[in-house]
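Over in Swiss-Prot, the protein carries these features:
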| type | residues | note |
| --- | --- | --- |
| MUTAGEN | Tyr50 to Asn | Loss of DNA-binding |
| MUTAGEN | Thr52 to Lys | Decreases DNA-binding |
| BINDING | Ala303, Val304, Asn305, Met321, Phe322, Ala323, Val324, Ile325, Glu326 | sucrose binding site |
Amino acid sequence: MEIPPEISHALSEIGFTKYEILTYWTLLVYGPSTAKEISTKSGIPYNRVYDTISSLKLRGFVTEIEGTPKVYAAYSPRIAFFRFKKELEDIMKKLEIELNNVKKEEQRPAIWRSRSFDEAIEMFRESLYSAKNEVIVVTPSEFFETIREDLIKTLERGVTVSLYIDKIPDLSEFKGKGNFFVRQFYKLNHLIGMTDGKEVVTIQNATFDSIGPPSFKSTYPEIIFSQYSLIIEIFKESTLEKEIIGNPKDIRFFAMFHAVDFVKNHLKNRNIYAEITGKNLESGRLETLTGRVVGYTLSLREAVNNIHLETENGVVKVGGMFAVIEDYESTEIKFIMG
């Protein structure tokens with residue numbers, strides 16, 4: 001029997017054999033049938049019908065009706081693929097759980113590209129879910145509703161969200177959810193998400209092409225540096241419009257210019273203590289620093305931003321990603337408000 005080529009191709013793409021495609025299509029078109037009827041209508045050799053039916057039953061696409069002879073019926077595509085999708089999601093969850101249990105070695109950098117907006121948004125969400133300290137989100141306001149729930153879930157995990165947007169939306173739903181900083185910036189075409197300074201997702205020219213914009217996710221340091229530098233330029237021209245501090249004892253940043261801006265706004269009125277994991281630029285070793293924040297440098301023109309931390313070994317300067325002139329470089333900054 002003739003099957004539309006696009007249907008045959010689509011089913012083969014998800015692992016259906018030629019006989020499985022013919023059998024499922026035959027049952028959809030002609031309704032419940034015996035093995036002999038399936039063979040006659042589909043052209044499948046009779047001795048291959050039963051193993052094909054068994055395979056489709058295991059997949060959840062066909063059911064068996066008891067009787068003499070036995071009759072077989074296809075589940076509708078909506079029901080069959082609902083089951084199939086759930087099965088795939090269960091497998092995906094098991095993979096993610098097992099992957100999280102594996103101690104990962106440091107992986108080489110990579111880049112993943114897409115021309116699908118929906119796929120790019122999934123990459124964006126995946127990046128948000130992996131965050132531990134801070135996510136920076138730059139988005140045109142028309143896409144805010146698409147990611148609203150994802151931002152709330154990120155805040156609820158204790159991760160700081162720093163949002164840049166052209167029009168300030170209703171944020172009442174975000175109160176008490178976590179530490180949320182909203183800055184207004186008007187020149188927005190791209191949607192950018194940067195997570196902990198370790199990976200970045202960029203959906204380019206999203207406002208002009210919301211169906212198939214060129215998009216990528218990358219862990220290459222060079223690309224992260226490029227996008228980080230772009231975000232600093234956006235920061236320079238933005239204004240802080242909303243600050244929600246839901247966890248004053250656990251305020252996390254990876255972007256030092258955000259951490260310094262927070263210190264600038266609060267140090268006069270509050271004591272700020274810090275727990276920082278940073279690389280000693282002299283020895284190259286990772287160290288944990290604790291102490292009271294006693295000062296800061298925020299000079300965007302000279303590209304210098306750091307905090308001055310009073311530790312048991314004296315006052316040290318902690319810079320952010322790609323720090324050079326400071327004592328330490330850090331992307332793991334936690335503030336505790338006194």
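Every residue, even glycine, has its Cβ placed from backbone N, Cα and C.
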Determine, for the sucrose site, the additional residues of the same chain whose CB lies within 8 Å of the mean position of the CB atoms of Ala303, Val304, Asn305, Met321, Phe322, Ala323, Val324, Ile325, Glu326; present them in sequence order. Met256, Asn306, Gly319, Gly320, Glu329
To the nearest whole angstrom, what is the C-alpha distance linking Asn305 (sucrose binding site) and Tyr50 (mutagenesis position)? 71
How many Å separate the Cα atoms of Thr52 (mutagenesis position) and Val324 (sucrose binding site)? 65
C-beta crowding around Tyr50 (mutagenesis position), within 10 angstroms: 13
Quick one: Cα separation, Val324 (sucrose binding site) versus Tyr50 (mutagenesis position), in Å? 70
Could you work out which of the recorded positions (Thr52, Asn305, Val324) has its C-beta surrounded by the smallest number of other C-beta atoms within 10 A? Val324
Cβ neighbour count (10 Å, all chains) around Phe322 (sucrose binding site) is 14
Translate the DSSP assignment of Asn305 (sucrose binding site) into the three-state scheme. strand
Determine, from DSSP, whether Thr52 (mutagenesis position) sits in helix, strand or coil. helix
Distance check, please: Cα of Glu326 (sucrose binding site) against Cα of Tyr50 (mutagenesis position), rounded to an integer number of angstrom. 72
Report the largest Cα to Cα distance, in Å and rounded to a whole number, among the residues Ala303, Val304, Asn305, Met321, Phe322, Ala323, Val324, Ile325, Glu326 that the record lists as binding sucrose. 12
Return the count of C-beta atoms lying within 10 angstroms of the C-beta of Glu326 (sucrose binding site), excluding that atom itself. 21
Roughly how many angstrom lie between the C-alpha atoms of Ala303 (sucrose binding site) and Tyr50 (mutagenesis position)? 71
